[in-house]
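The block underneath contains the structure these notes are about, expressed in structure tokens.
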Amino acid sequence: MKILRKNHPLLKIINHSFIDLPTPSNISSWWNFGSLLALCLAIQILTGLFLAMHYTSDTTTAFSSVAHICRDVNYGWLIRYLHANGASMFFICLFIHVGRGIYYGSYVLSETWNIGIILFLTTMATAFVGYVLPWGQMSFWGATVITNLLSAIPYIGNTLVEWIWGGFSVDKATLTRFFAFHFILPFIIAAFVLVHLLFLHETGSNNPSGLNSDSDKIPFHPYYTIKDLLGVFLLLLALMTLALFFPDVLGDPDNFTPANPLNTPAHXXPEWYFLFAYAILRSIPNKLGGVLALVLSILILAAFPLLNTSKQHGLIFRPITQIIFWIFIANLLLLTWIGGQPVEYPFTAIGQIASITYFIIIIILMPVSNTIENNIIKL
């Protein structure tokens, strides 16, 4: 078996990626989230496939088809809630994975990091089009509000919006194409994941100390397969607890009402994992400015490798940047809270301050602290 896995053309690839892969001996539990994201993607594709068997992408029957899945399909309610809450678990793991990358300086592996940003954007797009499919009130108005933002693009904006809608409003054509996008995008994500892993295994993984670990490597299996299994069980425990005990806690009550183009909800708000970006969008009074800030709030992650001037890898021995990093996390949580609040004082003012702080930390404070710490080392 050992000879087969090392010589067989297909098994050899799996062997070099998951069995005999030389891995730093000191990587912590923060490195578990990559495998957990792969698990989340597998759960989402599997549950999504079963949901697609019973769902109809037509404005007249979409809402009732979701109700039919929950009421009449064997364990349909479980599949639906695993899929809905699986998306939340996916984004929790994604945020932690990106946060770990920032904290431990994984962005220096620029190819892996940039593919990761593409994965992040693709996952956000998938979640957005998926949220429209149940055709509830918040689904409909979320689709209307967010797609309408494209009209801020000069010259081609209005044409682009009508092209995406497939008409002059969000209607049957929009729902059909969103279902098509939602079905195909996870497979595109899976392809990008393979590219992400390919680039990662070209350079080898980073480690918590930020030091070169070439002299201290251990095989991935059995050490990290067992360690990843613990993460898998904890994730499944959290997901099953959410799906079985609190299935609707992260959803919006407005989505229990069928979509009505003549009745606007009191507060149109996206899913919780988009609230930080939504708060940044709302904090700028100008429409085009808001859209640019929204896009930049994600694309600014690509600036980390460019703005990094530190002589050290990661933040483990850098107390000043550590403090700035945790202020950044607190600011992100504040933006998430603000995104769910109504557009009125003092929430708008707090949102504007937090949005400015978000960009200042990444563009100014972190590079400045890098320079200060470099000078301290020289002393």
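A Cβ is built for glycine as well, from the same backbone N, Cα and C atoms used for every other residue.
Features as listed in Swiss-Prot:
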| type | residues | note |
| --- | --- | --- |
| BINDING | His83, His182 | heme b b562 binding site |
| BINDING | His97, His196 | heme b b566 binding site |
| BINDING | His201 | ubiquinone binding site |
| VARIANT | Val108 to Ile | In strain: Isolate LG VA1 |
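When Cβ atoms from all protein chains are considered, those within 10 Å of His201 (ubiquinone binding site) total 14, not counting its own. Under the three-state DSSP scheme, His83 (heme b b562 binding site) falls in the helix class. Its own atom aside, the Cβ of His97 (heme b b566 binding site) has 20 Cβ atoms within 10 angstroms in the protein chains shown. Rounded to a whole number, the distance between the Cα atoms of His196 (heme b b566 binding site) and His182 (heme b b562 binding site) is 21 Å.
Over all protein chains present, the Cβ of His182 (heme b b562 binding site) has 22 other Cβ atoms lying within 10 Å. By the criterion of other Cβ atoms within 10 Å of the residue's own Cβ, the least surrounded of the recorded positions His83, Val108, His196 is Val108. Spatially, by CA atoms, the recorded positions His97, Val108, His201 include one closest to His83 (heme b b562 binding site), and that is His97. With respect to their backbone Cα atoms, Val108 (variant position) and His196 (heme b b566 binding site) stand 14 Å from each other.
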